[in-house]
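As given in Swiss-Prot:
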- His97, His99, Glu103, His141: Ni(2+) binding site (BINDING)
- His97, His99, Glu103, His141: Fe(2+) binding site (BINDING)
- Glu96 to Ala: Loss of dioxygenase activity and decrease in expression of soluble protein (MUTAGEN)
- His97 to Ala: Loss of dioxygenase activity and strong decrease in expression of soluble protein (MUTAGEN)
- His99 to Ala: Loss of dioxygenase activity and decrease in expression of soluble protein (MUTAGEN)
- His99 to Ser: Loss of dioxygenase activity, and little affinity for either Ni(2+) or Fe(2+) ions (MUTAGEN)
- Glu101 to Ala: Strong decrease in dioxygenase activity. Exhibits high affinity for both Ni(2+) and Fe(2+) ions, but the activities of both Ni(2+)- and Fe(2+)-reconstituted mutant are considerably lower than wild-type enzymes (MUTAGEN)
- Asp102 to Ala: Shows a slight decrease in dioxygenase activity and high affinity for both Ni(2+) and Fe(2+) ions (MUTAGEN)
- Glu103 to Ala: Loss of dioxygenase activity and strong decrease in expression of soluble protein (MUTAGEN)
- His141 to Phe: Strong decrease in expression of soluble protein (MUTAGEN)
- His141 to Ala: No expression of soluble protein (MUTAGEN)
Amino acid sequence: MSALTIFSVKDPQNSLWHSTNAEEIQQQLNAKGVRFERWQADRDLGAAPTAETVIAAYQHAIDKLVAEKGYQSWDVISLRADNPQKEALREKFLNEHTHGEDEVRFFVEGAGLFCLHIGDEVFQVLCEKNDLISVPAHTPHWFDMGSEPNFTAIRIFDNPEGWIAQFTGDDIASAYPRLA
């Protein structure tokens, strides 16, 4: 179940607000300029789908976003607990960073935790299957895939080069709850 928990940057252990209601989550995030929507990830992808299979299954969703925002490229990120690079990838994504473009993800399997550092608050968004999130360009954030990752998401970019991060050097992520 998708969830949003809001913390003060001054008190990372006690939440200010929490909800698992998709409409409430959407309202809170939209107020901060973050797009959050529930889409349908209802295609049968099989046991170990290739990136091509995932893209073909959800080309209609990609086309919708391209038509709306003019995105130029897309790919698929799929990580499982047996990935030999899972620890290195988790550490990389857990470092607060920004992008020069919106970070758009459509989760078609599993879950991951986006943590957005907006002003004096941190918004932890548990994204699961059916969730579309678009983090605005230049928003400091980090992503936690958990110690045993299990997710597949379509990533959509303005930049044809794909995922390019500018790390902030702030260790804020270490103070907040993580996925197990």
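Cβ coordinates come from backbone N, Cα and C, glycine included.
Distribution of Swiss-Prot features across the structure.
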residue	record	Cβ within 10 Å
Glu96	mutagenesis position	19
His97	mutagenesis position	22
His99	mutagenesis position	19
Glu101	mutagenesis position	19
Asp102	mutagenesis position	21
Glu103	mutagenesis position	23
His141	mutagenesis position	24
**OP:** Would you list, in sequence order, the residues of this chain other than His97, His99, Glu103, His141 that have their CB within 8 A of the centroid of the site's CB atoms, where the site is the one recorded for Ni(2+)?
**Re:** Thr98, Val135, Thr139, Pro140, Trp142, Phe143, Ala165
Original post:
So, in DSSP terms, is His97 (mutagenesis position) helix, strand, or coil?
Top reply: strand
Original post:
From the Cα of Glu96 (mutagenesis position) across to the Cα of Asp102 (mutagenesis position), what is the distance in angstrom?
Top reply: 15
Original post:
Between His99 (mutagenesis position) and His141 (mutagenesis position), what C-alpha distance do you get in Å?
Top reply: 9
